[in-house]
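Novice: Just passing along the structure, written as structure tokens.
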Amino acid sequence: MESKVVVPAQGKKITLQNGKLNVPENPIIPYIEGDGIGVDVTPAMLKVVDAAVEKAYKGERKISWMEIYTGEKSTQVYGQDVWLPAETLDLIREYRVAIKGPLTTPVGGGIRSLNVALRQELDLYICLRPVRYYQGTPSPVKHPELTDMVIFRENSEDIYAGIEWKADSADAEKVIKFLREEMGVKKIRFPEHCGIGIKPCSEEGTKRLVRAAIEYAIANDRDSVTLVHKGNIMKFTEGAFKDWGYQLAREEFGGELIDGGPWLKVKNPNTGKEIVIKDVIADAFLQQILLRPAEYDVIACMNLNGDYISDALAAQVGGIGIAPGANIGDECALFEATHGTAPKYAGQDKVNPGSIILSAEMMLRHMGWTEAADLIVKGMEGAINAKTVTYDFERLMDGAKLLKCSEFGDAIIENM
């Protein structure tokens with residue numbers, strides 16, 4: 001199939017050498033506009049990023065944006081049922097760093113979730129979700145500023161692998177028959193009309209995630225890494241996640257037992273400070289992030305727990321509208337708006353573009369362009385502090401000025 005993508009005349013590819021990015025002064029970065037409110041938030045993000053790069057580097061650096069397609073727009077460009085073209089996957093692999101708006105879930109069979117499909121096809125095994133408070137953001141908790149965590153959610157395993165069979169299907173009956181007759185399973189309460197699923201959790205998948213979390217804690221001078229799990233109930237999956245995490249910390253980072261264990265301390269080779277490696281049961285953790293958020297820092301968890309935790313934490317600091325996220329693998333990274341497509345607001349220039357703008361800030365940091373990233377944070381803090389905000393914040397603030405989506409982007413630029 002001929003290419004449907006226009007490659008910019010100016011710009012060069014980001015390359016990878018020995019696991020490190022080589023970022024040219026004028027990188028080509030693919031972006032997916034996204035469905036629904038993607039038409040509003042993505043243009044605002046592009047404008048903010050361009051302004052930050054221009055202000056930080058005075059024209060010496062510039063991003064050449066290249067639109068690629070997934071979701072509803074892809075079906076218009078590639079054909080009726082082409083939601084995730086092979087060309088899109090190839091270009092993300094080739095150009096190493098990309099960013100996307102929100103994507104709809106295709107109606108009917110085939111791909112269950114485009115977001116999950118992108119993560120799995122590209123082996124983006126880390127879902128990275130930093131959660132911090134921006135001064136002035138309306139929050140339901142008394143001290144949102146105490147929440148400052150970075151979540152490493154395992155992206156490739158757990159029940160998100162999508163290995164499940166519908167109740168009353170021949171496949172479900174076959175699996176249940178095998179479990180009962182071959183494996184001696186007696187605990188399926190109602191086997192006659194029962195959907196069934198499988199939860200994979202591997203040593204390799206766990207260790208590469210926990211390794212990345214500890215490396216992040218070292219590089220960013222963080223105090224602790226917490227393994228969150230339900231190992232008290234699921235001993236051989238969630239419990240194994242905890243055990244393999246501790247094992248990796250001992251074997252690769254010289255972790256030493258604290259008071260007989262299981263908690264460990266790891267010395268940060270850059271600062272000499274100790275990083276505590278600890279674990280907590282998932283339901284207790286969801287209590288603790290409300291009661292004692294300051295005690296937690298870098299979080300490593302399996303896929304489902306990570307989904308719950310990152311959204312719960314986002315609400316604590318002011319909602320999913322400004323929660324950034326990234327999906328990172330060894331070969332490439334895809335930064336994303338973490339909210340849905342909100343089709344009823346599409347094209348109204350109304351919604352908060354903060355999530356994809358702060359995801360772009362993460363992207364710039366990933367590229368090593370920290371000066372431009374810092375300007376976006378400064379601009380976001382300034383706009384929110386000045387109470388110049390979109391409708392989702394304006395209705396919760398006293399004396400705020402209501403801005404459109406595009407105007408909020410402009411306010412971020414003005415506050416840089």
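Glycine residues also receive a Cβ, built from the backbone N, Cα and C atoms like all the rest.
Keep in mind that this structure shows the original residues, not the substituted ones.
Pulled from Swiss-Prot, these are the listed features:
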- Thr104, His339, Gly340, Thr341, Ala342, Pro343, Lys344, Tyr345, Asn352, Tyr391, Arg395: NADP(+) binding site (BINDING)
- Ser113, Asn115, Arg119, Arg129, Arg153: D-threo-isocitrate binding site (BINDING)
- Asp307: Mg(2+) binding site (BINDING)
- Asp307, Asp311: Mn(2+) binding site (BINDING)
- Lys100 to Arg or Glu: Abolishes enzymatic activity (MUTAGEN)
- Ser113 to Asp: Loss of enzyme activity (MUTAGEN)
- Ser113 to Ala or Thr: Decreased enzyme activity. Loss of phosphorylation (MUTAGEN)
- Lys230 to Met: Nearly abolishes enzyme activity and strongly reduces substrate affinity (MUTAGEN)
- Lys242 to Arg: Impairs enzymatic activity (MUTAGEN)
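I'm curious about the neighbourhood of these features; can you describe it?
Specialist: Its own atom aside, the Cβ of Lys344 (NADP(+) binding site) has 9 Cβ atoms within 10 angstroms in the protein chains shown.
Around Asn115 (D-threo-isocitrate binding site), the same-chain residues at least 6 positions away in sequence with a Cβ under 8 Å from its Cβ are Leu103, Glu336. Asn115 (D-threo-isocitrate binding site) falls within a helix when secondary structure is assigned with DSSP.
Counting every protein chain shown, the Cβ of Asp307 (Mg(2+) binding site) has 17 other Cβ atoms within 10 Å.
In three-state terms derived from DSSP, Asp307 (Mg(2+) binding site) belongs to a helical segment.
All protein chains included, Lys100 (mutagenesis position) registers 27 other Cβ atoms within 10 Å of its own Cβ. In this structure, Lys100 (mutagenesis position) is part of a beta strand by DSSP.
Every protein chain considered, the tally of other Cβ atoms within 10 Å of the Cβ of Ser113 (mutagenesis position) stands at 15.
Sequence-distant neighbours of Lys230 (mutagenesis position) (same chain, six or more apart, CB under 8 Å from its CB) are Glu238, Ile281, Ala282, Asp283, Asn305, listed in sequence order.
Just so you know, the Cβ of Lys242 (mutagenesis position) picks up 24 other Cβ atoms within 10 Å once every protein chain is counted.
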Novice: Could you check which of the recorded positions Thr104, Arg129, Arg153, Lys242, Lys344 is the closest Cα neighbour of Asp307 (Mg(2+) binding site)?
Specialist: Arg153
Novice: Taking the Cα of Arg153 (D-threo-isocitrate binding site) as the centre, which of the recorded positions listed as Lys100, Thr104, Asn352, Arg395 lie within 10 Å of it?
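Specialist: Close recorded positions: none.
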Novice: Let's check the environment of Ala342 (NADP(+) binding site): how many other CB atoms sit within 10 Å of its CB?
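Specialist: That number is 18.
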